[in-house]
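Scroll down for the structure; my scribbles are underneath it.
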Amino acid sequence: MGSTGNAEIQIIPTHSSDEEANLFAMQLASAAVLPMALKAAIELDVLEIMAKSVPPSGYISPAEIAAQLPTTNPEAPVMLDRVLRLLASYSVVTYTLRELPSGKVERLYGLAPVCKFLTKNEDGVSLAPFLLTATDKVLLEPWFYLKDAILEGGIPFNKAYGMNEFDYHGTDHRFNKVFNKGMSSNSTITMKKILEMYNGFEGLTTIVDVGGGTGAVASMIVAKYPSINAINFDLPHVIQDAPAFSGVEHLGGDMFDGVPKGDAIFIKWICHDWSDEHCLKLLKNCYAALPDHGKVIVAEYILPPSPDPSIATKVVIHTDALMLAYNPGGKERTEKEFQALAMASGFRGFKVASCAFNTYVMEFLKTA
């Protein structure tokens with residue numbers, strides 16, 4: 001045996017940064033555990049149970065949560081503790097330690113600030129359905145084809161399913177409902193903020209929400225501006241699940257063939273699904289459907305020119321990667337790229353009017 005002074009058996013990094021780099025590499029290698037653990041917690045309604053069972057800044061034990069689940073599994077509290085411990089390490093939930101009479105230390109958990117958006121708000125919506133959409137098996141499969149798409153060309157989603165994402169929705173009713181719920185929930189939260197920040201809907205008579213899903217956004221616009229008549233325009237298999245809303249007409253069709261006429265056309269999170277060529281075709285259809293004083297209101301992320309490590313930038317870059325995996329030419333764009341699309345489509349004016357939860361509201365104006 002060597003002595004403790006023998007340098008050959010000392011485990012000391014050559015540089016302190018080596019330790020950090022190794023840990024970062026290990027974290028990246030296991031990074032998939034976070035969204036999948038959060039997915040399980042959401043599917044089990046763990047966060048909703050916590051929201052209903054404890055006061056703000058309060059705590060609850062895994063055993064108390066497990067008692068409210070439809071399970072007889074004696075290991076459920078221990079398994080929940082391990083899931084919640086993971087979520088606590090990422091500040092999704094908070095924790096405190098409690099010493100039991102036996103001397104054992106028990107972890108108790110509470111809701112962290114992010115849970116405001118992962119549990120139902122006063123409107124009954126949260127971002128939980130959006131997370132369930134993003135982690136659905138249908139949307140995980142294309143990632144296994146990204147390498148092939150880079151080497152051979154094509155779109156990972158198409159390679160996985162033999163068709164584009166939008167056509168696939170019409171073949172899978174389960175996933176179509178999951179997707180619509182996820183998009184509707186996300187839209188409702190973001191749109192509520194947009195309506196607080198942006199006043200460009202004032203004075204309109206008719207607005208067309210292109211790619212409006214099941215009509216949640218159109219209904220919110222009409223609720224704030226009752227004098228507006230709204231047309232919710234999307235593919236037929238999308239609006240088949242759309243509920244009736246006062247002041248909203250659902251129309252099925254293909255936006256690349258044409259769009260309904262209105263004083264203004266609203267397009268939220270649509271351009272990033274498509275290539276520049278597709279966007280130009282859509283925007284030219286919008287231009288033709290508008291009166292001389294009309295405008296297209298575009299709500300999208302704006303891609304920063306540099307990949308800085310801020311959360312806001314990471315969200316945009318994450319979404320750009322999703323577009324790379326799923327959509328035909330879809331991508332996030334810089335402000336200059338949006339302005340170029342507007343000008344190339346015939347619009348004379350362009351401005352960034354507002355921002356809500358990282359979604360920028362831009363106006364493409366027929367007259368400058």
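Each residue, glycine too, has its Cβ placed from N, Cα and C.
Here Swiss-Prot flags HIS272 as active site, proton acceptor. Non-local contacts of HIS272 (active site, proton acceptor) by the CB criterion (under 8 A, 6+ apart in sequence, same chain) comprise GLU300, TYR301, THR319, ASP320, MET323, ASN327, GLY330, LYS331, GLU332, ARG333.
Listed in sequence order, GLY213, ALA216, VAL217, LYS268, TRP269 are the same-chain residues six or more apart from SER187 (S-adenosyl-L-methionine binding site) with CB atoms under 8 A from its CB. For SER187, GLY211, GLY212, ASP234, ASP254, MET255, LYS268, the entry in Swiss-Prot reads S-adenosyl-L-methionine binding site.
Annotation of the published mutagenesis SER102 to Asp in Swiss-Prot: No effect on substrate preference; the original residue is retained in the structure shown. When secondary structure is read from DSSP and collapsed to three states, SER102 (mutagenesis position) falls in the coil class.
Sequence-distant neighbours of LEU140 (mutagenesis position) (same chain, 6+ residues apart, CB-CB distance under 8 A): none. Reduced to three states, the DSSP call for LEU140 (mutagenesis position) is helix. The annotation that Swiss-Prot gives for the mutagenesis experiment LEU140 to Met reads: No effect on substrate preference; when associated with S-142 and Y-144.
Here the residue is the original one, while Swiss-Prot reports the published mutagenesis PRO142 to Ser with the comment No effect on substrate preference; when associated with M-140 and Y-144. Remark: PRO142 (mutagenesis position) has PRO156, PHE157, LYS159, ALA160, TYR161, ALA325, TYR326 as non-local neighbours, by Cβ distance under 8 Å and separation of at least 6 in sequence.
Quoted from Swiss-Prot for the published mutagenesis PHE144 to Tyr: No effect on substrate preference; when associated with M-140 and S-142. In the shown protein chains, 12 other C-beta atoms lie within 10 A of the C-beta of PHE144 (mutagenesis position).
Around the Cβ of HIS173 (mutagenesis position), 12 further Cβ atoms fall within 10 Å across all displayed protein chains. Swiss-Prot gives this note for the published mutagenesis HIS173 to Pro: No effect on substrate preference.
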Report task. Can you figure out which of SER102, PHE144, HIS173 (the mutagenesis positions) comes closest in space to ASP254 (S-adenosyl-L-methionine binding site), comparing Cα atoms? Result -> HIS173
**Report entry** Nonlocal neighbours by CB distance (under 8 Å) for GLY212 (S-adenosyl-L-methionine binding site), same chain, sequence gap 6 or more
**Finding:** ALA218, ASN232, PHE233, ASP234, PHE266
Query raised in the report: Once the chains shown are all counted, how many other Cβ atoms turn up within 10 Å of the Cβ of ASP254 (S-adenosyl-L-methionine binding site)?
Result: 13
Report summary line: Closest by Cα to HIS173 (mutagenesis position), out of the recorded positions SER102, PHE144, GLY211, MET255, is GLY211
Query raised in the report: Among the recorded positions listed here (SER102, GLY211, MET255), which has the Cα closest to the Cα of PHE144 (mutagenesis position)?
Result: GLY211
Query - Assigned conformation of ASP234 (S-adenosyl-L-methionine binding site) - DSSP reduced to three states - result: strand
Report task. Using all protein chains in view, find how many other C-beta atoms are within 10 Å of the C-beta of GLY211 (S-adenosyl-L-methionine binding site). Result -> 22
